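Noted in Swiss-Prot for the protein shown:
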MUTAGEN   R5 to A  No effect on beta-tubulin binding
MUTAGEN   I9 to A  No effect on beta-tubulin binding
MUTAGEN   E20 to Q  Slight decrease of beta-tubulin binding
MUTAGEN   S23 to A  Decreased beta-tubulin binding; when associated with A-22
MUTAGEN   K26 to A  No effect on beta-tubulin binding; when associated with A-25
Amino acid sequence: MATIRNLKIKTSTCKRIVKELHSYEKEVEREAAKTADMKDKGADPYDLKQQENVLGESRMMIPDCHKRLESALADLKSTLAELEETDEKEGPEIEDAKKTVADVEKQFPTEDA
């Protein structure tokens, strides 16, 4: 049985993952610039290799965040649908959840959307 509390949790989860994804994207940009700068300045090969590893790890997190976001979004949609079936169609939590779903789908279009 879906509850408003579960809906709030799933909404917050989606928001947190979106924030995390943006953070990783910024980190990749920052680390890529740092790596390019190190290459231009002729940095020590060991340091350059370590920096490339850092950049690679940051890049690996983006697809992981996308998968988690798709899963969290699916959970949120199903919880929202369950609540609407039980005639709870209004309220600040439901509006927030609908807004979050719309925002996530607009920013990150999925294959099924």
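FYI, residue positions are counted from 1 along the chain as it appears here.
Glycine residues also receive a Cβ, built from the backbone N, Cα and C atoms like all the rest.
At each noted position, the model has the original residue.
Annotated features, which come from Swiss-Prot, shown on the structure.
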{"residue": "R5", "record": "mutagenesis position", "CB count, 10 Å": "9"}
{"residue": "I9", "record": "mutagenesis position", "CB count, 10 Å": "13"}
{"residue": "E20", "record": "mutagenesis position", "CB count, 10 Å": "15"}
{"residue": "S23", "record": "mutagenesis position", "CB count, 10 Å": "13"}
{"residue": "K26", "record": "mutagenesis position", "CB count, 10 Å": "11"}
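The distance from the Cα of I9 (mutagenesis position) to the Cα of E20 (mutagenesis position) comes to 16 Å.
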